[in-house]
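Participant: One structure coming up, written as structure tokens, with questions to follow.
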Amino acid sequence: MAAPDGRVVSRPQRLGQGSGQGPKGSGACLHPLDSLEQKETQEQTSGQLVMLRKAQEFFQTCDAEGKGFIARKDMQRLHKELPLSLEELEDVFDALDADGNGYLTPQEFTTGFSHFFFSQNNPSQEDAGEQVAQRHEEKVYLSRGDEDLGDMGEDEEAQFRMLMDRLGAQKVLEDESDVKQLWLQLKKEEPHLLSNFEDFLTRIISQLQEAHEEKNELECALKRKIAAYDEEIQHLYEEMEQQIKSEKEQFLLKDTERFQARSQELEQKLLCKEQELEQLTQKQKRLEGQCTALHHDKHETKAENTKLKLTNQELARELERTSWELQDAQQQLESLQQEACKLHQEKEMEVYRVTESLQREKAGLLKQLDFLRERNKHLRDERDICFQKNKAAKANTAASRASWKKRSGSVIGKYVDSRGILRSQSEEEEEVFGIPRRSSLGLSGYPLTEEEPGTGEPGPGGPYPRPLRRIISVEEDPLPQLLDGGFEQPLSKCSEEEEVSDQGVQGQIPEAPPLKLTPTSPRGQPVGKEALCKEESSPSAPDRLFKIVFVGNSAVGKTSFLRRFCEDRFSPGMAATVGIDYRVKTLNVDNSQVALQLWDTAGQERYRCITQQFFRKADGVIVMYDLTDKQSFLSVRRWLSSVEEAVGDRVPVLLLGNKLDNEKEREVPRGLGEQLATENNLIFYECSAYSGHNTKESLLHLARFLKEQEDTVREDTIQVGHPAKKKSCCG
């Protein structure tokens with residue numbers, strides 16, 4: 001039955017039960033309502049507790065600083081917690097601040113917030129009261145209905161049965177208790193609706209009867225369909241059995257054939273397996289024999305292992321002893337290396353001191369050389385005066401030649417001879433120290449002819465060819481000879497007391513014999529190993545002389561390159577060059593004899609200042625790097641900077657990449673060298689001192705370039721004007 005609030009309330013017992021069960025049913029209905037009221041009370045109490053906790057949480061949110069009270073601005077922090085605007089939150093704060101002091105304590109906030117919340121929820125509480133009242137009325141109504149059902153009479157039961165029989169409801173309704181209960185309730189409470197209810201039952205029962213008839217018809221049709229389906233299925237089963245039987249016979253036939261073929265195949269396999277078994281048996285016997293032999297070998301190996309372990313222990317002890325000895329030897333070797341290093345340093349210092357002393361001695365000798373040149377000039381003047389006096393005496397003393405007496409005195413020939421000796425000695429000094437004499441050496445490196453004083457014409461001495469020699473190499477040459485050497489015939493030993501005959505003087509004066517430039521005494525051993533290059537050109541003096549300086553890092557192959565170029569041979573294991581060394585090589589360049597003075601410089605850092613001094617007088621520079629050493633190529637720019645600082649860009653530079661024969665270990669590609677040469681306007685070649693590849697070609701290219709450059713300079717000089725002839729130092 002529907003309750004006044006729209007809810008459907010189920011009855012506690014079904015219709016048709018005894019009337020004595022009515023009080024139990026009403027009690028069952030009252031008990032849940034009482035429990036519902038208690039539950040609502042508990043829910044209300046728990047809601048109040050939840051609100052108190054929520055109010056405390058809101059207070060803590062507002063009082064983030066822990067002051068113990070909240071102000072009006074702190075109330076705005078609840079904007080994210082509650083669906084209220086800032087103005088509404090301020091209104092709530094004003095409502096909670098009853099005393100108007102501008103802040104709220106925890107007690108005021110909790111009490112006021114709870115009161116505010118419950119005041120907002122009063123309408124819902126009133127609705128809950130109305131629901132409780134409705135539930136009470138429903139409870140009373142249900143209890144009364146149960147009492148009325150208990151007082152139903154037998155006549156009403158008979159009338160209900162007659163109605164059901166008239167309608168034929170027994171065939172349709174299985175349980176009439178619910179309909180009976182509704183009919184009795186309508187008859188007692190609202191009898192005017194009873195006829196409508198009976199009409200409703202009549203229509204319902206007639207519809208149910210029609211539905212029952214349709215159901216029976218459908219069941220009959222379904223049974224007929226099932227029978228036809230069963231017959232068809234039976235027919236299909238029979239056909240399938242026939243097919244299965246035929247297929248089974250065919251399968252058995254094929255299976256028999258397969259079985260026979262399989263049997264034959266298995267028999268053959270069995271024979272093969274038996275043969276394999278025999279082979280395996282034989283192999284097993286053979287393996288057993290090998291296993292037995294291996295066991296014997298194992299025992300022997302164990303014995304050998306035992307011996308080897310003992311031997312290994314002995315060797316380990318010997319190794320340990322050897323290692324101790326090796327450590328001692330290494331310590332001794334380190335001490336020897338340290339001593340060798342000290343000796344090397346001392347040797348270098350000694351070499352430096354000797355070199356410095358040589359420089360000082362060189363300066364002293366240069367001063368002596370200047371003095372001797374002045375003396376030579378004075379002697380030439382005296383010789384001219386003697387010539388004039390002799391001519392006058394010849395005219396005055398022609399009558400008294402027979403009575404000419406012999407006298408002793410100085411003869412100009414003595415001075416001339418001594419001057420030749422002095423000149424020879426000065427030239428020897430220049431050979432030792434590698435100092436070119438600008439007044440007596442030509443472009444080719446050979447001395448010019450002797451000139452008469454003041455005229456610039458060649459003297460009677462003629463040319464004095466002398467091959468160029470290289471400077472001292474401190475590493476290769478012993479130095480004590482320099483300290484022991486000296487002049488064999490100093491100026492003070494020139495004799496002036498020789499007597500000559502009358503006729504001898506007359507013969508000497510008009511003829512003016514040539515000056516003797518060869519020293520009267522043999523020379524001492526020159527300092528250093530002065531190796532000469534093979535002269536490939538004609539014995540005549542070269543037309544040009546160019547000074548070329550080799551630079552580059554140590555061990556790039558400069559000395560080996562020079563030896564290959566000059567001597568056409570390669571000497572492995574050469575030591576590094578110390579100081580400066582040079583060689584001379586004459587080439588035929590375009591039908592012209594060109595002498596190349598090749599200066600080999602040391603690549604070590606400590607000789608850098610010495611190397612830079614030779615750039616100033618160089619006609620060309622060759623910068624060499626190692627193709628197998630990238631660091632030597634990286635140092636090329638530094639060498640080019642040194643050359644540019646010393647001579648600028650007026651000197652042509654040849655960039656050589658050595659060790660082309662060692663192509664497998666190449667670290668510098670050819671493209672990098674070509675790029676560097678293009679950027680700095682250099683001549684670029686890759687060569688090999690070991691095989692001689694591009695050694696002559698590269699220097700021939702540089703010599704031709706220097707010759708063309710000098711020809712260009714000469715042509716420009718001729719166009720400007722002929723320069724005045726240089727006077728000799730003695731003129």
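Glycine too: its Cβ is placed from the backbone N, Cα and C atoms.
At each noted site, the model still has the original residue.
According to Swiss-Prot, the protein has these features:
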BINDING   Asp97, Asp99, Asn101, Tyr103, Glu108  Ca(2+) binding site
BINDING   Ser554, Val556, Gly557, Lys558, Thr559, Ser560, Ser571, Pro572, Thr577, Gly603, Asn658, Lys659, Asp661, Ala689  GTP binding site
BINDING   Thr559, Thr577, Asp600  Mg(2+) binding site
DOMAIN    84-119  domain 'EF-hand'
MUTAGEN   Asp63 to Ala  Loss of calcium-binding and interaction with the dynein-dynactin complex; when associated with A-65; A-97 and A-99
MUTAGEN   Glu65 to Ala  Loss of calcium-binding and interaction with the dynein-dynactin complex; when associated with A-63; A-97 and A-99
MUTAGEN   Asp97 to Ala  Loss of calcium-binding and interaction with the dynein-dynactin complex; when associated with A-63; A-65 and A-99
MUTAGEN   Asp99 to Ala  Loss of calcium-binding and interaction with the dynein-dynactin complex; when associated with A-63; A-65 and A-97
MUTAGEN   Thr559 to Asn  GDP-binding mutant with reduced GTPase activity and protein stability. Reduced ability to activate JNK signaling pathway. Failure to localize to the microtubule organizing center and Golgi apparatus membrane, instead shows a predominant localization to the cytoplasm
MUTAGEN   Gln604 to Leu  GTP-binding mutant with reduced GTPase activity but increased protein stability. Increased ability to activate JNK signaling pathway. No effect on its localization to the microtubule organizing center or Golgi apparatus membrane
MUTAGEN   Asn658 to Ile  GTP/GDP-binding defective mutant with reduced GTPase activity and protein stability. Failure to localize to the microtubule organizing center and Golgi apparatus membrane, instead shows a predominant localization to the cytoplasm
Participant: Among the recorded positions listed here (Asp63, Asp97, Asp99, Tyr103), which has the Cα closest to the Cα of Asn658 (mutagenesis position)?
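Facilitator: Of the recorded positions Asp63, Asp97, Asp99, Tyr103, Asp63 has its Cα closest to that of Asn658 (mutagenesis position).
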Participant: Grab the same-chain neighbours of the domain 'EF-hand' (84-119) for me: Cβ-Cβ under 8 Å, and only residues 6 or more beyond its ends, written as numbers and ranges.
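Facilitator: Residues 48, 51-52, 55-56, 58-59, 62, 68-72, 75-76, 78 contact the domain 'EF-hand' (84-119) from elsewhere in the chain.
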Participant: Let me make sure I understand the structure: which of the recorded positions listed (Ser554, Thr559, Ser571, Thr577, Asn658) has the fewest other Cβ atoms within 10 A of its Cβ?
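Facilitator: Sparsest of the recorded positions Ser554, Thr559, Ser571, Thr577, Asn658 by Cβ contacts within 10 Å: Ser571.
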Participant: Based on Cβ atoms within 10 Å, give me the single least packed residue among the recorded positions Asp97, Asp99, Asp661.
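Facilitator: Among the recorded positions Asp97, Asp99, Asp661, the sparsest Cβ neighbourhood within 10 Å belongs to Asp99.
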Participant: If you take the centroid of the Cβ atoms of Asp97, Asp99, Asn101, Tyr103, Glu108, the listed Ca(2+) site, which other residues of that chain have their Cβ within 8 Å of it?
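Facilitator: What remains near the Cβ centre is Leu96, Ala98, Gly100, Gly102, Leu104, Thr105.
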Participant: Looking at the recorded positions Asp97, Asp99, Glu108, Asp600, which has the shortest Cα distance to Ser571 (GTP binding site)?
Facilitator: Asp600
Participant: Provide, as an integer number of angstrom, the distance between the C-alpha atoms of Gln604 (mutagenesis position) and Asp99 (mutagenesis position).
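Facilitator: A Cα-Cα distance of 101 Å.
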Participant: For the domain 'EF-hand' (84-119), report the average pLDDT of the model, please.
Facilitator: 75
Participant: Return only the integer: C-alpha distance in Å from Glu65 (mutagenesis position) to Asn101 (Ca(2+) binding site).
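Facilitator: Cα of Glu65 (mutagenesis position) to Cα of Asn101 (Ca(2+) binding site) measures 20 Å after rounding.
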Participant: Helix, strand or coil at Asp600 (Mg(2+) binding site), per DSSP?
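Facilitator: Note: Asp600 (Mg(2+) binding site) is in a strand by DSSP.
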Participant: Find the shortest Cα-Cα separation between Asp63 (mutagenesis position) and the binding-site residues Asn101, Glu108, Ser554, Thr577, Asp600, and name the residue that gives it.
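Facilitator: The answer is Glu108.
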Participant: Cα within 10 Å of Asp600 (Mg(2+) binding site): which of the recorded positions Asn101, Ser554, Thr559, Thr577 qualify?
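Facilitator: Passing the 10 Å Cα cut: Thr559, Thr577.
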